[in-house]
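Some notes on the structure that comes next.
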Amino acid sequence: MIEKLRNIAIIAHVDHGKTTLVDKLLQQSGTFDSRAETQERVMDSNDLEKERGITILAKNTAIKWNDYRINIVDTPGHADFGGEVERVMSMVDSVLLVVDAFDGPMPQTRFVTKKAFAYGLKPIVVINKVDRPGARPDWVVDQVFDLFVNLDATDEQLDFPIVYASALNGIAGLDHEDMAEDMTPLYQAIVDHVPAPDVDLDGPFQMQISQLDYNSYVGVIGIGRIKRGKVKPNQQVTIIDSEGKTRNAKVGKVLGHLGLERIETDLAEAGDIVAITGLGELNISDTVCDTQNVEALPALSVDEPTVSMFFCVNTSPFCGKEGKFVTSRQILDRLNKELVHNVALRVEETEDADAFRVSGRGELHLSVLIENMRREGFELAVSRPKVIFREIDGRKQEPYENVTLDVEEQHQGSVMQALGERKGDLKNMNPDGKGRVRLDYVIPSRGLIGFRSEFMTMTSGTGLLYSTFSHYDDVRPGEVGQRQNGVLISNGQGKAVAFALFGLQDRGKLFLGHGAEVYEGQIIGIHSRSNDLTVNCLTGKKLTNMRASGTDEAVVLVPPIRMTLEQALEFIDDDELVEVTPTSIRIRKRHLTENDRRRANRAPKDD
């Protein structure tokens, strides 16, 4: 049985098609009934993942093909979710690197591939989308080889098999000129090149928990790969946590994977990836083992957080109107629940009972958490993301990121100038000969906060930007990436009126239209100059009975700017907050009245 088992992780950059590839592998292996209605993008299970087209949580699926059982674990591509990636690598024996036949390998793939090499895994490279116009598979293979060399791959890892595929059409082949009619070459490559798990079948049971799931019916579900021995329902086991404390428990159900379903099994053997219920409170990296042989496996390491922000109770005048959960206790309970499976997250209580400091791997990591909370009915206010400085050998250090930008040549100058002002160092410049340039930078993380939206405007939406955490290094002196413009602040509470907004359009760009509810201290637009301006957007037109009301010109408003959560977080300054509720995202000053703001500006800065 063990010789027929294969465990493999899939690595791919956002939008290179790994989720579609898994769909097709499932359909063609007969794991899904071909007549059954197949759901698209099966691996991206939560709404946020489907909307953004990114994978956040690592997920498992299993395929049966010609008596072989292939466990496939999907990995998140973003370094922000590096905590997930670490754990996946401890469960598999090889990685499937999916690369777009036009784009080539991207920095996010680099991050995950580096982790895979550190675990000594050998890759299989899948060049996907070979049918797309402009595909250049040979160039991509060279790029992948160069990437592997840069990551210090061993000779064995550099001798990798290549499979060409078009996941959308469900075909693969060993040569991009000569494709088979289905995915068989890819299944064959997995079976031939992935080693069977190197495990001890006869020893006492031992496994490490590398993922957690929660189900209100059975409680916490621990997922991991059995290192040695066998496990069956109702077996007595001992659990060792990361501090070495032990406790006894009884296994409830043992669930294996088939397709996307979890199916109950009576016996699971070493090498297989299973889910176990009934073990009570579990943590990532706990070891579950036989009661007679209590041996802990080495703990899984997870990268430290690099960005933090404050989650505060919503104190605006509209507090409680739109959300169900608004108190500090509810917010803290929700954050503690998130800590159970989100291992790269840290939550600290502050002196202020209504504010919590939440640290994570990056802006994306934290904004995904905020978006999830908002959908669950929470109301909260969040501050601007700040990077976490460290003291190393008496020197203050800050995080740096590798950034890859792909821009049209006409925008190259302005982008390079902007990154120069944000203290970025150009490492590599690579024109593709077709009017686009790829730029590689190393830049302090704080220089990137707020840069994405500016970059999109600069390149008229045609630029691509990817970043991954690189390392900690000495702090560069000076401020980075401060907002140039001031803001327009409402001076009262009520409904915004078109007549008043029309008069404000010359002052800057507005965030809201006619009829929107506003309150004092809410930011309603960007000022065209660098200072903040308190304005009145509530006054209607004075009507007299001297004139017919129809003779005046119609008021025409420019459509307002609608900000997403990420854009709002990038936009705000240190004295501002983003108010997040289930139905709206508003930006406000930390001090709502003008008197309070003046008083705060006079107070000495304690930074």
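Numbering starts at 1 and runs along the chain as displayed.
Glycine is no exception: its Cβ is also placed from the backbone N, Cα and C atoms.
Here Swiss-Prot flags Asp15, His16, Gly17, Lys18, Thr19, Thr20, Asn128, Lys129, Val130, Asp131, Ser166, Ala167, Leu168 as GTP binding site, drawing on experimental evidence. A helical conformation is recorded for Thr19 (GTP binding site) in the three-state DSSP classification.
The feature domain 'tr-type G' is assigned by Swiss-Prot to 3-198, with sequence analysis given as support.
Here Swiss-Prot describes Asn128 to Asp as a published mutagenesis experiment; the accompanying note says: No GTPase activity, does not restore normal ribosomes to a bipA deletion, does not associate with ribosomes, retains its ability to help proteins refold.
Here Tyr164 (mutagenesis position) comes close to Ala101, Val126, Ile127, Val130, Pro137, Ala172, Gly173, Leu174, Asp175, His176, Met179: these same-chain residues lie at least six apart in sequence, with C-beta atoms under 8 angstroms from its C-beta. One entry in Swiss-Prot concerns the mutagenesis experiment Tyr164 to Pro. Its note says: No change in growth at 20 degrees Celsius.
In Swiss-Prot, the entry for mutagenesis Tyr472 to Pro states: No change in growth at 20 degrees Celsius. The structure shown retains the original residue. Mapped onto three states, the DSSP output places Tyr472 (mutagenesis position) in strand.
Counting Cβ atoms from all protein chains shown, Tyr519 (mutagenesis position) has 16 others lying within 10 Å of its own Cβ. Under the heading of mutagenesis, Swiss-Prot lists Tyr519 to Pro and annotates it as follows: No change in growth at 20 degrees Celsius.
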Of the mutagenesis positions Asn128, Tyr472, Tyr519, the one whose Cα sits nearest to the Cα of Gly17 (GTP binding site) is Asn128
The mutagenesis positions listed are Asn128, Tyr472, Tyr519; by CA-CA distance, the one closest to Leu168 (GTP binding site) is Asn128
Rounded Cα distance in angstrom between Thr19 (GTP binding site) and Asn128 (mutagenesis position) is 12
Spatial neighbours of Asn128 (mutagenesis position) among the recorded positions Ser166, Tyr472, Tyr519, using Cα within 10 Å, are Ser166
Note: among recorded positions Thr19, Asn128, least Cβ-dense neighbourhood at 10 Å is Thr19
Averaging pLDDT over all residues of the domain 'tr-type G' (3-198) gives 74
